[in-house]
Structure formats: C-alpha cells, structure tokens
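Engineer: Sharing a structure with you now.
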Amino acid sequence: MQERIKACFTESIQTQIAAAEALPDAISRAAMTLVQSLLNGNKILCCGNGTSAANAQHFAASMINRFETERPSLPAIALNTDNVVLTAIANDRLHDEVYAKQVRALGHAGDVLLAISTRGNSRDIVKAVEAAVTRDMTIVALTGYDGGELAGLLGPQDVEIRIPSHRSARIQEMHMLTVNCLCDLIDNTLFPHQDD
C-alpha cells in the first residue's frame, strides 16, 4: 500500500512537471483572454461535469468573492449550480442541452465560456461550446487526453489548455491547479500587488 501511495504522488508530480513545460503559453493566453473580456465589461460563464463542475464552481466563486486577496468582485457564473434549471431542462429529455440553453440565454458577444472536460467529449459541454460560438463568445477549454471533440470546435481566438496525461485523476488535479493559476494571473493583472 505504501508503494501505491508513493506512486500516486510521483505520477502527480511528473504530470505537473510535464504541464509546467508544455502549458505556460496556453495558460498565459487564456488568462489574457479572460482579463480582456473582464476589462471590456463582459462576463465569464463556466461549466463542467462531476469534478470538472467543482472546478467551474471554484473558478466562479474565486471571481465573485476573491482568490487570495481582497479586490472588487468580477462577473462569473457557474452554469452547473442551479439545480432547478438543470433538472427542468433534463426533465424535458434535453440532457445534452443543460448548459447550451443557459449559454444562449446568458451569453453575449465578448463573454468567455470556460469549458472544463477531462476527455473533451461530454455532450453537454460540446453543445455549450457550439452555443457559445453562435453567440460570438470566446472559449477557454480545459481538457486532457487528446482534447476530444471539444478541441475540434475551437477557433483561432479560442484557447485550449490540454493537460499532457491520459489519466483522469491526474488531469482533474491539473485542472484545479490551472484554475488556481488563472485566478492568480487575473488578480495580479487587474489588481497588481503593491510592494510594501
């Protein structure tokens, strides 16, 4: 059991090292995309399923409340938090539309959709991205594996942050770290810390 525990930690560290080498440009582009949208008076819509839903909620909460330092609230909405809306849409046998309907209702040109999907193939996330495209929104996608169907929907203005792993647990861990990194970059760009 001890060796298995050490193997989990080692694999996680190796994935972080690989991501630290492969992803800085994509994360930087994503952060600047989010910052520019906020500076233009737009908002960020976020969605994901399971652990990805938790990451979407964490991002939105960090924007609305704060990340590590006090600052004004920033407009972000996690689309997976309203159980009444989600179950009303799903009850009409539109499971694939639970996020897309919200994107069409709430999204506007200049807004950003932060779409989080471990494999990039979740139908409801794919449909949300398709809806965002019709609303002239920019997409920031957090994926893993080969990026899945989601990667093929992205245009030149969009950003994919694809975790270099084929293990769901490692991808989800890196998605959380990436979300924290994005929050840090947004805060430090919009509200640079004053050195005392």
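Heads up, the Cβ atoms here are built off N, Cα and C, so glycines get one too.
So, quick note: what you're seeing has the original residues, none of the substitutions.
Quick caveat, the model's predicted, so the values are computed rather than measured.
Residues or ranges marked as domain 'SIS' in Swiss-Prot: 34-196. Quoted from Swiss-Prot for the published mutagenesis S52 to F: Abolishes stimulation of DnaA-dependent DNA synthesis. Looking at Swiss-Prot, you'll find the mutagenesis R71 to Q noted as follows: Reduces affinity for DnaA. Strongly reduces DnaA-dependent DNA synthesis. Record note (Swiss-Prot), mutagenesis P72 to A or S: Strongly reduces affinity for DnaA. Reduces DnaA-dependent DNA synthesis. The unchanged residue is displayed. A mutagenesis experiment is reported in Swiss-Prot for this position, N83 to D, and the note states: Abolishes association of homodimers into homotetramers. Reduces affinity for DnaA. Strongly reduces DnaA-dependent DNA synthesis. Here the residue is the original one, while Swiss-Prot reports the published mutagenesis K101 to E with the comment Abolishes association of homodimers into homotetramers. Strongly reduces DnaA-dependent DNA synthesis. Under its mutagenesis annotations, Swiss-Prot gives L190 to A or P the following note: Abolishes interaction with DnaA. Strongly reduces DnaA-dependent DNA synthesis. Record note (Swiss-Prot) on the mutagenesis of F191 to L or S: Abolishes interaction with DnaA. Strongly reduces DnaA-dependent DNA synthesis.
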Engineer: Inside 10 Å of the Cβ of N83 (mutagenesis position), count up the other Cβ atoms and send me the figure.
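Structural biologist: Taking all protein chains shown, N83 (mutagenesis position) has 8 Cβ neighbours within 10 Å.
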Engineer: State the Cα to Cα distance, in Å, between N83 (mutagenesis position) and L190 (mutagenesis position), rounded to an integer.
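Structural biologist: L190 (mutagenesis position) has its Cα 32 Å from the Cα of N83 (mutagenesis position).
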Engineer: Fewest other C-beta atoms within 10 angstroms of its own C-beta: which of the mutagenesis positions P72, F191 fits that?
Structural biologist: P72
Engineer: Roughly how many Å separate the Cα of S52 (mutagenesis position) from that of K101 (mutagenesis position), to the nearest whole number?
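Structural biologist: Taking the Cα atoms only, S52 (mutagenesis position) lies 19 Å from K101 (mutagenesis position).
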Engineer: Looking at Cβ-Cβ distances, which residues of the chain lie under 8 angstroms from K101 (mutagenesis position) while being 6 or more apart from it?
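Structural biologist: The answer is I89, L94, A131.
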Engineer: Most Cβ neighbours within 10 Å: which of the mutagenesis positions S52, R71 is it?
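Structural biologist: When each Cβ's neighbours within 10 Å are tallied, S52 tops the list.
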Engineer: List, in sequence order, the same-chain residues at least six positions removed whose CB sits under 8 Å from that of L190 (mutagenesis position)?
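Structural biologist: When sequence neighbours closer than 6 are ignored, L190 (mutagenesis position) has V35, L38, L39, R71, L74 within Cβ distance under 8 Å.
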Engineer: Kindly assign F191 (mutagenesis position) to one of the three DSSP-derived states: helix, strand or coil.
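Structural biologist: Once the DSSP labels are grouped into three classes, F191 (mutagenesis position) ends up as coil.
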